[in-house]
Amino acid sequence: MKIGSGEKLLFIGDSITDCGRARPEGEGSFGALGTGYVAYVVGLLQAVYPELGIRVVNKGISGNTVRDLKARWEEDVIAQKPDWVSIMIGINDVWRQYDLPFMKEKHVYLDEYEATLRSLVLETKPLVKGIILMTPFYIEGNEQDPMRRTMDQYGRVVKQIAEETNSLFVDTQAAFNEVLKTLYPAALAWDRVHPSVAGHMILARAFLREIGFEWVRSR
């Protein structure tokens, strides 16, 4: 288990991370962590590793791009003084290019995405024990689908930055691809973006695997 006793884990991202979390701080009980993968991760950490007392904060904001993360990074990440930061961003960076094709000011193209994400990781790396980079995803099994193809490019950037900075890497697209061998995309997300309960569990499982969570741990 890579996250240690009493350490603080902060999640940041878009609506997939947000999932109705409390404002201003997504921390605590009674739905404060939202209803998505963050809540599932916390539930399993508390159930299986209660002695670690890992503190979790959700700072996801629906609709965000990496550009938005940069604007709020100091307040929502650095000032929180986390031990670990998990970043999953990029879906809206890509999606706006397809659902709002003529509003180019909302598009975050690959070069800006890469430069901004790398800058945030490099700025934060010396201040924390570890960074976990999760790829954006598109719940579509056809790799030739235009938006899926673009999303894969952004995912490759995340992998490259993770390798460059020795960050943990969670390939969420690969996790979905495995389940898509059996299930139709609509079973996991009506719009191929916002996951169902099963979709969020896929994300949680992929995340937990990367941090060394032991599913068969006996206590």
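Placement of Cβ uses the backbone N, Cα and C atoms for every residue, glycine included.
The secondary structure of SER15 (active site, nucleophile), as reduced to three states from DSSP, is helical. Take the CB of SER15 (active site, nucleophile) and look out to 10 A: across all protein chains shown you find 18 other CB atoms. Taken from Swiss-Prot, the feature active site, nucleophile applies to SER15.
Residues or ranges marked as active site, charge relay system in Swiss-Prot: ASP191 (among others). Secondary structure from DSSP puts ASP191 (mutagenesis position) in coil. A C-beta separation below 8 Å, combined with a sequence spacing of at least six in one chain, links ASP191 (mutagenesis position) to none of the other residues.
Within 10 Å of the C-beta of HIS194 (mutagenesis position) there are 17 other C-beta atoms, taking all protein chains into account. Residues or ranges marked as active site, charge relay system by Swiss-Prot: HIS194 (among others).
For the mutagenesis of TYR184 to Phe, Swiss-Prot gives this note: Significant reduction in catalytic activity and modification of the quaternary structure as a homodimer; when associated with P-190. The structure shown keeps the original residue. Less than 8 angstroms from the CB of TYR184 (mutagenesis position) sits no same-chain residue that is six or more residues away. DSSP assigns TYR184 (mutagenesis position) to coil, not to a helix or a strand.
What Swiss-Prot notes for the published mutagenesis of TRP190 to Pro is this: Significant reduction in catalytic activity and modification of the quaternary structure as a homodimer; when associated with F-184.
Under mutagenesis, Swiss-Prot gives ASP191 to Ala with this note: Loss of catalytic activity.
Listed in Swiss-Prot is the mutagenesis experiment HIS194 to Ala, annotated as follows: Loss of catalytic activity.
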Other CB atoms, at most 10 A from the CB of TRP190 (mutagenesis position): 12
